[in-house]
Amino acid sequence: MHQDFQEDEHEYPDIRRNPLHEVTMTSYILGILLGIFVGLFPQIRFKNFNLFIIALSLFHFLEYYITAKYNPLKVHSESFLLNNGKSYMAAHSFAILECLVESFLFPDLKIFSYSLATKLCTVLGCLLVILGQYTRTIAMHTAGHSFSHIVKTKKESDHVLVKTGVYSWSRHPSYLGFFWWAIGTQLLLLNPLSLVIFIFVLWKFFSDRIRVEEKYLIEFFSAEYIEYKNKVGVGIPFI
């Protein structure tokens, strides 16, 4: 048994980068948050906010879980992406603030049954959140060891060009999934201001990030990536 562990130890995450107390507490808090808003679902008038918190909790949990399961050598306590930069925190804080202010000033406008528009936005938001999460999760699973939360400037030994599964119809499916997931959350919250801001900021962010990342991917894989790029789009409009 000890010999088997030694043979497979390269597949296990580095415990020094995964303090168990941090991972355990983060998972516990996300689970509590999800449980609270599932439990409050029948009691809160604006149920869309509950759905948003549930989706947000699941997103951050799955970021760590999928990385740990399918890319264990790269997992670390920051893989939850809770510390995803000041811009990320500011965007969600603004969205929640807008939702709460509008719920106080115009409570009826935040109700699913208020109008056909609120019903359509809610249903479309739910669909985008589900499809976006599914696309990102499957992308991380499919890429396996080749997936990274940060742009790689040097080619690693286990980095291969993945062109199968979701990568056969989008060359950046994890970005595609997050783009539509995030837009879906703002439709779900019925946030007109945040919806416009999210679309603009996310489009600019992914446009710049993909341009930088693909410069390195061309260095790593040369003509193979250029051919792949010419055949497969991204899926985010105008990128």
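Please read every residue number as a count from 1 along the shown chain.
Any Cβ shown, glycine's included, is placed from N, Cα and C.
Annotation of the mutagenesis experiment G31 to E in Swiss-Prot: Abolishes function. Long-range Cβ contacts of G31 (mutagenesis position) within its own chain (separation 6+, distance under 8 Å): S57, F61.
Under the three-state DSSP scheme, L81 (mutagenesis position) falls in the coil class. The Cβ of L81 (mutagenesis position) has 16 other Cβ atoms within 10 Å, all protein chains considered. According to Swiss-Prot, the mutagenesis experiment L81 to F carries the annotation: Abolishes function.
The number of other CB atoms found within 10 A of the CB of G132 (mutagenesis position), across every protein chain shown, is 22. Per Swiss-Prot, mutagenesis G132 to R is noted as: Abolishes function.
Annotation comment: Swiss-Prot describes H159, V160, L161, V162, Y167, H172, P173, S174, Y175, E213 as S-adenosyl-L-methionine binding site. Y175 (S-adenosyl-L-methionine binding site) counts 23 other C-beta atoms within 10 Å of its own C-beta, drawing on all protein chains shown.
In the three-state DSSP assignment, the secondary structure recorded for R209 (substrate binding site) is helix. With a 10 A radius on its CB, R209 (substrate binding site) counts 14 other CB atoms from all the protein chains. Look at Swiss-Prot and you will find R209 tagged as substrate binding site, backed by similarity to another entry.
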Query = How many Å lie between the Cα of H159 (S-adenosyl-L-methionine binding site) and the Cα of G132 (mutagenesis position)?
reply = 25
Task = Find the shortest Cα-Cα separation between L161 (S-adenosyl-L-methionine binding site) and the recorded positions L81, G132, R209, and name the residue that gives it.
result = R209
Request  = Out of Y167, P173, R209, give those binding-site residues positioned within 10 angstroms of G132 (mutagenesis position), comparing C-alpha atoms, in sequence order.
outcome  = P173
Ask   = Given the binding-site residues H159, L161, Y167, P173, which one has the fewest other C-beta atoms within 10 angstroms of its C-beta?
value = L161
